[in-house]
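A short worksheet on the structure shown next.
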Amino acid sequence: MGNKQTIFTEEQLDNYQDCTFFNKKDILKLHARFYELAPNLVPMDYRKSPIVHVPMSLIIQMPELRENPFKERIVEAFSEDGEGNLTFNDFVDMFSVLCESAPRELKANYAFKIYDFNTDNFICKEDLEMTLARLTKSELEEDEVVLVCDKVIEEADLDGDGKLGFADFEDMIAKAPDFLSTFHIRI
């Protein structure tokens, strides 16, 4: 009796703790956030593991993502269905990877997916152009964009193939002291 939570079984909570950087309290807080996004869709009882997809259009309205120029790409990177719709597991994964406790390697893996717009497992000049357009709100002149993209490829392309593989990207991220402090969101 009493106020014991019944949103998840103890086993489910233990599994979430094992697979994320969160404790039980954080997981319950995340469920509350997920529920707030779509109260008519998200159940309060997850003990039977319902599969509910919250549409990307609702996810990107969260304060943590609303102003981010990569909000759709972030949500798509964590979406199992590839359309940006998130299950609770996807939602927890997104917050776990973007939390301050997640290691640089894990963050780099997802950052690479986010910046790989054409999903060819490389960051090519076109991907860099799209990244710059989002970061600068398309305020750079075309010749400036070309110059910046060429310089990034020149500096970061370790194997000289004209594009950045994950190893190139990871090396570049390792040299960016502010990557960890900027690639995160709080619950």
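Quick reminder: no glycine exception, Cβ is built from N, Cα and C everywhere.
So that you can see what the record holds, here are the features copied from Swiss-Prot:
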type    : residues                               : note
MUTAGEN : Glu64 to Asp                           : Causes deafness; decreases interaction with TMC1 and TMC2; reduces MET currents
DOMAIN  : 66-101                                 : domain 'EF-hand 1'
MUTAGEN : Asn68 to Gln                           : Disrupts interaction with TMC1. Disrupts mechanoelectrical transduction (MET) in hair cells
MUTAGEN : Phe91 to Ser                           : Causes profound deafness. Does not disrupt localization in hair cell stereocilia. No obvious indications of vestibular dysfunction
BINDING : Asp116, Asn118, Asp120, Asp127         : Ca(2+) 1 binding site
MUTAGEN : Ile123 to Thr                          : Causes deafness; disrupts interaction with TMC1 and TMC2; abolishes MET currents; abolishes localization of TMC1 and TMC2 to stereocilia
MUTAGEN : Leu140 to Arg                          : Disrupts interaction with TMC1
DOMAIN  : 144-179                                : domain 'EF-hand 3'
MUTAGEN : Val152 to Phe                          : Disrupts interaction with TMC1. Disrupts mechanoelectrical transduction (MET) in hair cells
BINDING : Asp157, Asp159, Asp161, Lys163, Asp168 : Ca(2+) 2 binding site
MUTAGEN : Arg186 to Trp                          : Causes deafness; decreases interaction with TMC1 and TMC2; abolishes localization of TMC1 to stereocilia; reduces localization of TMC2 to stereocilia; reduces calcium permeability and conductance of MET channels in hair cells
Of the mutagenesis positions Phe91, Ile123, Leu140, Val152, the one whose Cα sits nearest to the Cα of Lys163 (Ca(2+) 2 binding site) is Ile123
DSSP, reduced to three states, assigns Asp168 (Ca(2+) 2 binding site) to helix
Among the recorded positions listed as Asp120, Val152, Asp161, Asp168, Arg186, within 10 angstroms of Glu64 (mutagenesis position) by C-alpha we get Arg186
One finds that other Cβ atoms within 10 Å of the Cβ of Arg186 (mutagenesis position) number exactly 8
Listed in sequence order, the residues of the same chain lying six or more positions from Val152 (mutagenesis position) whose CB sits under 8 Å from its CB are Leu128, Leu164, Met172
In three-state DSSP terms, Ile123 (mutagenesis position) is classed as strand
Quick note, Asp161 (Ca(2+) 2 binding site) and Phe91 (mutagenesis position): C-alpha atoms separated, nearest Å, by 36
Other than Asp157, Asp159, Asp161, Lys163, Asp168, the chain contributes near Ca(2+) 2 (Cβ within 8 Å of their centroid) the residues Phe122, Ile153, Ala156, Leu158, Gly160, Gly162, Leu164, Gly165
Minimal Cβ count within 10 Å, across the binding-site residues Asp116, Asp120, Asp168, points to Asp120
